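Student: Reproduced below are the annotations present in Swiss-Prot:
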BINDING   H54, D117, L118, Y119, S120, H122, E182  heme b 1 binding site
BINDING   R74, K81, H88, H161, K226  heme b 2 binding site
BINDING   K81, K85, R154  L-ascorbate binding site
DOMAIN    20-221  domain 'Cytochrome b561'
MUTAGEN   H54 to Q  Decreased protein expression
MUTAGEN   N78 to K  No effect on heme b binding
MUTAGEN   H88 to Q  Decreased protein expression. Decreased heme b binding. Loss of oxidoreductase activity
MUTAGEN   H88 to Y  Decreased heme b binding. Loss of oxidoreductase activity
MUTAGEN   H92 to Y  No effect on heme b binding
MUTAGEN   H92 to Q  No effect on heme b binding. Decreased oxidoreductase activity
MUTAGEN   H109 to Y  No effect on heme b binding
MUTAGEN   H122 to Q  Decreased protein expression
MUTAGEN   H161 to Y  Decreased heme b binding. Loss of oxidoreductase activity
MUTAGEN   H161 to Q  Decreased protein expression. Decreased heme b binding. Loss of transmembrane oxidoreductase activity
Amino acid sequence: MEGPASPARAPGALPYYVAFSQLLGLIVVAMTGAWLGMYRGGIAWESALQFNVHPLCMIIGLVFLQGDALLVYRVFRNEAKRTTKVLHGLLHVFAFVIALVGLVAVFEHHRKKGYADLYSLHSWCGILVFALFFAQWLVGFSFFLFPGASFSLRSRYRPQHVFFGAAIFLLSVATALLGLKEALLFELGTKYSMFEPEGVLANVLGLLLATFATVILYILTRADWKRPLQAEEQALSMDFKTLTEGDSPSSQ
């Protein structure tokens, strides 16, 4: 009798790309904190610094944690599918909660200062991204974690789930870049063109954000780095294929 199949080995370069993405993500979070601390006075909830909670939370939630959530199926290649699903979903929950705190912070700050809401391109994109993120999580939970969805429905929806997950992540990064530029223009005005230290730091932060997104997207699009099907997943896939071809799965 044959022994159990040995777990598939991760492609050689994958761990290095994942490690590089995490290094970039941590640097982005640290640089965001440094920018807010050095040039915007830091963060606080009950003061004029409440606005600064917004960019930090959005970078942590909708950029760093969302990117990590997308990598779960690449990093945990041989763990049980249920475990990876739960981790994938939980990371999105953490990202959503942190982003929600950031969203509340900016609306509270605007209310206290009497500023207008939702007039800029950044704010429109932000609301769109937040709504899409929440909808994606709800639909994903219904199909992949809630026990009522059939295997056939999951199989049909999976490509859309993967595509919109990556698209929402890229939109999140683009929205963060818009917000970064908007914050610089409001604060620095014409001094932005004079290579002010804050502007240079924020520009480097923007480049690192774009690089982080590029590395995440590259990892996701490498077909040979996809999570291999486990034995039980292969059996379900074969049974579904047999059913769709008009036969019944073998009962032997």
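Heads up, the Cβ atoms here are built off N, Cα and C, so glycines get one too.
Keep in mind the model shows the original residues, not the substituted ones.
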Student: Rounded to an integer, what is the Cα-Cα distance in Å between Y119 (heme b 1 binding site) and H109 (mutagenesis position)?
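Tutor: Cα-Cα, rounded: 15 Å.
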Student: Distance between K85 (L-ascorbate binding site) and E182 (heme b 1 binding site) at the Cα atoms, whole Å?
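Tutor: Cα of K85 (L-ascorbate binding site) to Cα of E182 (heme b 1 binding site) measures 37 Å after rounding.
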Student: Of these recorded positions, H54, K85, H109, H122, which scores lowest on Cβ atoms within 10 Å?
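Tutor: Least crowded of the recorded positions H54, K85, H109, H122, by Cβ count within 10 Å, is K85.
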Student: Are there residues of the same chain, six or more positions away from K226 (heme b 2 binding site), whose CB falls under 8 angstroms from its CB, and which are they?
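Tutor: Counting only residues 6 or more apart in sequence, the Cβ neighbours of K226 (heme b 2 binding site) under 8 Å are Y73, R74.
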Student: If I take the Cα of D117 (heme b 1 binding site) as reference, which of the recorded positions N78, K81, H92 has the closest Cα?
Tutor: H92
Student: What are the other residues, in sequence order, whose C-beta lies within 8 angstroms of the center of the C-beta atoms of R74, K81, H88, H161, K226 at the heme b 2 site?
Tutor: V72, Y73, T84, V162, R227
Student: Hey, how far is N78 (mutagenesis position) from E182 (heme b 1 binding site), Cα to Cα, in Å?
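Tutor: Per the Cα atoms, N78 (mutagenesis position) and E182 (heme b 1 binding site) stand 43 Å apart.
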Student: Consider the mutagenesis positions H92, H109, H161 and say which one has the Cα lying nearest the Cα of E182 (heme b 1 binding site).
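Tutor: Of the mutagenesis positions H92, H109, H161, H109 has its Cα closest to that of E182 (heme b 1 binding site).
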Student: Taking every residue in the domain 'Cytochrome b561' (20-221), what is their average pLDDT?
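Tutor: Mean pLDDT across the domain 'Cytochrome b561' (20-221) comes out at 96.
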Student: What does the structure give for the C-alpha distance between K81 (heme b 2 binding site) and H88 (mutagenesis position)? Integer Å is fine.
Tutor: 10
Student: Show which residues of the chain containing R154 (L-ascorbate binding site), separated from it by at least 6 in sequence, have their CB under 8 Å from its CB.
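Tutor: Expected: F143, F144.
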